[in-house]
Amino acid sequence: MISNGTGSSFCLDSPPCRITVSVVLTVLILITIAGNVVVCLAVGLNRRLRSLTNCFIVSLAITDLLLGLLVLPFSAFYQLSCRWSFGKVFCNIYTSLDVMLCTASILNLFMISLDRYCAVTDPLRYPVLITPVRVAVSLVLIWVISITLSFLSIHLGWNSRNETSSFNHTIPKCKVQVNLVYGLVDGLVTFYLPLLVMCITYYRIFKIARDQAKRIHHMGSWKAATIGEHKATVTLAAVMGAFIICWFPYFTVFVYRGLKGDDAINEAFEAVVLWLGYANSALNPILYATLNRDFRTAYQQLFRCRPASHNAQETSLRSNSSQLARNQSREPMRQEEKPLKLQVWSGTEVTAPRGATDR
């Protein structure tokens with residue numbers, strides 16, 4: 001999440017530097033918007049993706065899309081112009097939107113980790129644990145927390161040291177004030193506590209994936225075990241690595257500002273860590289959708305402008321012609337133990353022996 005509504009602006013005096021930064025920020029904004037639009041379209045056009053699990057992914061995509069449309073363009077303009085040109089009223093609205101949307105984005109990531117944890121650790125009770133009502137309540141809770149830490153806190157001045165406005169009249173800057181209490185509460189609720197829980201849940205998920213791979217290895221399928229464990233490791237490392245790299249520097253700076261004061265951090269460094277946090281919204285469509293096999297298929301259908309039903313029928317027709325021959329050739333092997341696939345994380349499957357999961 002982000003507690004800073006805008007971030008400090010530092011002037012880019014060198015034209016080459018200004019051009020480079022402009023290109024980088026523009027590309028980041030376009031990727032954020034396009035990537036999350038594709039996620040929303042994929043779910044809207046593909047019935048197979050309309051599941052409770054993907055409710056959180058869609059919520060994440062909508063949140064990041066709104067961030068890309070309502071916040072990032074103004075952040076980029078402010079960063080490049082070195083002054084806030086939209087007045088005091090819009091400054092408070094802008095900073096509140098920034099805090100709210102970044103908070104909601106991180107809390108959606110947090111809920112995705114809990115959802116996957118329940119699916120992997122207790123798959124039989126998953127339909128009982130994750131119900132439509134509980135998903136709806138979770139989504140409402142995400143936005144209640146986000147609004148409380150953004151619009152409510154900023155407009156009531158709970159975040160300020162001695163003033164209620166984020167706007168500086170002397171120097172036209174728009175920056176959220178951070179006092180000690182707001183910095184600590186916001187940092188803990190929206191980053192450090194979710195980070196701790198996510199580390200625990202993903203470690204448990206990885207451990208289960210590794211145990212399943214070991215069972216396969218003991219049955220002689222060492223190659224499948226190695227591939228499965230490698231996929232689980234890479235996927236979980238990518239998910240947690242991106243989250244920590246993008247947000248940990250920002251929240252460290254944010255809490256430090258609450259402890260030492262708003263001017264305790266170099267403006268250039270503060271701007272870098274702020275945009276590093278924004279970059280997480282561009283990575284989310286890749287990490288939480290592209291790594292999922294069903295999403296990859298939906299992307300292919302979307303870019304080919306072909307409906308999912310057409311692809312399914314075509315695949316079915318192609319496969320039916322050779323199904324009888326394959327069934328006859330596989331008949332002697334059906335007595336052997338068949339593997340099951342456990343989706344450890346979106347797009348990552350580890351094969352496990354049926355006996356290991358039927359117990």
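Note that Cβ sites are derived from N, Cα and C of the backbone, with glycine treated the same way.
Substituted residues are absent from this model; it holds the original ones throughout.
Keep in mind the model is a prediction, meaning the values are calculated, not measured.
Under mutagenesis, Swiss-Prot gives ASP98 to Asn with this note: Abolishes histamine binding. Under DSSP, ASP98 (mutagenesis position) is assigned to a helix (H, G or I) in the three-state scheme.
Mutagenesis annotation in Swiss-Prot: ASP186 to Ala or Asn, described as Abolishes tiotidine, but not cimetidine binding; the structure shown retains the original residue.
Among the sequence features in Swiss-Prot, the mutagenesis site THR190 to Ala or Cys is noted as follows: Diminishes histamine-stimulated activity. Other C-beta atoms found within 10 angstroms of the C-beta of THR190 (mutagenesis position) number 27, with every protein chain shown included. In the three-state DSSP scheme, THR190 (mutagenesis position) falls into the helix class.
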